[in-house]
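What follows is a single structure, written as structure tokens, with notes after it.
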Amino acid sequence: MAEMRPGPLVGKQLNELPDHSPLLQPGLAELRRRVQEAGVPQTPQPLTDAFLLRFLRARDFDLDLAWRLMKNYYKWRAECPELSADLRPRSILGLLKAGYHGVLRSRDSTGSRVLIYRIAYWDPKVFTAYDVFRVSLITSELIVQEVETQRNGVKAIFDLEGWQVSHAFQITPSVAKKIAAVLTDSFPLKVRGIHLINEPVIFHAVFSMIKPFLTEKIKDRIHLHGNNYKSSMLQHFPDILPREYGGKEFSMEDICQEWTNFIMKSEDYLSSISETIQ
């Protein structure tokens, strides 16, 4: 029997329903059936409604796209244990304490979570590119539990001030491909925007290596702001940025410390999902 697929409007309407809505059950039942029949290797996370809804919402309840995303998620985790097998925060605590990463206190006007990464606080002699990417994966696994984030996705700001050749050497073609996989179709979060600021000339070689692995949709959502970025950034993120980037209410140090505390409080959960797929 031909399977009915919701059109864009229906999918977006389903996206706004609460987890307990009976209207979500047909999609949940079908996605669960596909996973069980395919015998896909399981992650440590059981096939609860909440877990399956991440994939359905990430693809606006298009079952075929959600199923493809889920298969890619399992495949990526199995093939990249150096990234996904150990999500315990103590492995990257030095990066967090250095102030490499923070999450803004408020969402943007579209409801997206906004994440900030500062390359100057990554010492490539101490932490590898895999360590750095694990920071992003840890945050992603935490915020993907939020229903509003499932609906409205994330936007990332990368401050590339301090980017050096030693950083570039860490981003091999293999690493670039793995990073691109998560940005495109291997993790159940909608990437709504990527904003690069203070990008030096030597960064463009690395960007050129990653770009071929990205979808056209993701490419269209990448914004290069350069060194004179404050006015353009404030247009994208009015009233929610830290002082270092044109805001007024709080500093990067504040939000880095707050997010580090939140990650450490989530250590038990992160440990529980850190086992490698069997």
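In case you wondered, yes, glycine gets a Cβ from its N, Cα and C as well.
Don't expect the noted substitutions in this model, because it carries the original residues.
Among the sequence features in Swiss-Prot, the mutagenesis site Arg59 to Trp is noted as follows: Abolishes binding to phosphatidylinositol 3,4-bisphosphate and phosphatidylinositol 4,5-bisphosphate. The Cβ neighbour count for Arg59 (mutagenesis position), using a 10 Å radius over every protein chain in view, is 20.
Per-residue pLDDT, averaged along the domain 'CRAL-TRIO' (88-253), amounts to 92 for this model. The domain 'CRAL-TRIO' annotation in Swiss-Prot covers 88-253, and the record cites sequence analysis as its basis.
Annotation source Swiss-Prot lists (+)-alpha-tocopherol binding site at Phe187, citing experimental evidence. In the three-state DSSP scheme, Phe187 ((+)-alpha-tocopherol binding site) falls into the coil class. All chains included, 24 other C-beta atoms sit within 10 angstroms of the C-beta of Phe187 ((+)-alpha-tocopherol binding site).
For the mutagenesis of Lys217 to Ala, Swiss-Prot gives this note: Loss of tocopherol secretion (in vivo). No effect on tocopherol binding and intermembrane transfer (in vitro). The structure shown keeps the original residue. The number of other CB atoms found within 10 A of the CB of Lys217 (mutagenesis position), across every protein chain shown, is 9.
Annotation of the mutagenesis experiment Arg221 to Trp in Swiss-Prot: Loss of tocopherol secretion (in vivo). No effect on tocopherol binding and intermembrane transfer (in vitro). Reduced to three states, the DSSP call for Arg221 (mutagenesis position) is coil. Shown in sequence order, Val191, Arg192, Gly193, Ile194 are the residues of the chain, 6+ apart in sequence, with a C-beta less than 8 angstroms from the C-beta of Arg221 (mutagenesis position).
Separating the Cα atoms of Arg59 (mutagenesis position) and Phe187 ((+)-alpha-tocopherol binding site) is a whole-number distance of 11 Å. Counting only the Cα atoms, the space from Lys217 (mutagenesis position) to Phe187 ((+)-alpha-tocopherol binding site) is about 15 angstrom.
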